[in-house]
Amino acid sequence: MRKYTRNTYTMSQKRKVNPQSAWPKKRRTSTTSRKYQWRRPVTKNRTLKLKMYDDMLGAGGIGSTISNNGMITMLNNYVQGIGDSQRARNVTVTKHLKFDMALMGSSQFWETPNYMTQYHWIIIDKDVGSVFPTKLSSIFDIPDNGQAMPSTYRIRRDMNERFIVKKKWRTHLMSTGTGYGGKETYKAPSMPNYKKPMNINVRNLNMRTIWKDTGGGKYEDVKENALLYVVVNDNTDNTNMYATLFGNCRCYFY
């Protein structure tokens, strides 16, 4: 086709449309119709429901004696079962700990002006043995007959990969020299005798415990990672000067 202008002319042609140059259609990957296909269900992130286990210290209101010899106890005594405080499988994860306890000094401690400090540890026993560590010397680098000043205690060199300290803290007891609940004339401003509350929260512990195929919840039923609570009084007079611990520790696990 010719197109004339005043001085010259140009030739133009209609462009032929190639049907193959158009955008290709999207092929269906499945042979079934779309309306008959199964849809994937929508899953929601549900909050994890934790179980609770209470470990009582000092049953019957008597309390557990805390001396310079120390006290070692296992906290995650989860028996296998279907209850809210029992484990359903051989692998558990302890998330949080909550201590609701109280400390009380001995009667001889209140009769004279005294000051005592208690040292507390949360320790993970990674390589559980056949015998429970009843002595402090099996964990700390101290003599077998004990040692004063618990603030200097350190994990044994040959046990530093087995016993892992997760948390430690201190508590104090102070006496004015009068029996608990007794009367005295005014002498000077002083701290009154009292029971020391101990409310400690240990969050995000996330300790994974592997159990043996025994179904029990004792130390010998654990294959890996037992949760230990250790407490020591700094007064070496274990006969007259000691502390008493009341209350329980609640373990949150799944």
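Just so it is clear, glycine is given a Cβ too, placed from its N, Cα and C backbone atoms.
No noted substitution is present; original residues retained.
Quick caveat, the model's predicted, so the values are computed rather than measured.
A simple way to gauge crowding: the CB of Arg89 (variant position) has 8 other CB atoms within 10 angstroms, across all the protein chains here. While the structure shown retains the original residue, Swiss-Prot records the natural variant Arg89 to Lys with this note: In strain: Infectious clone pBCT028.
For Val165 to Gly, Swiss-Prot lists a natural variant annotated as follows: In strain: Infectious clone pBCT028. Cβ contacts within 10 Å of Val165 (variant position), excluding its own Cβ and spanning all protein chains shown: 14.
Natural sequence variation is annotated in Swiss-Prot for Leu173 to Trp, with the remark: In strain: Infectious clone pBCT028. DSSP classifies Leu173 (variant position) as strand under the three-state reduction.
Cα-Cα distance from Leu173 (variant position) to Arg89 (variant position): 42 Å (rounded to the nearest whole number).
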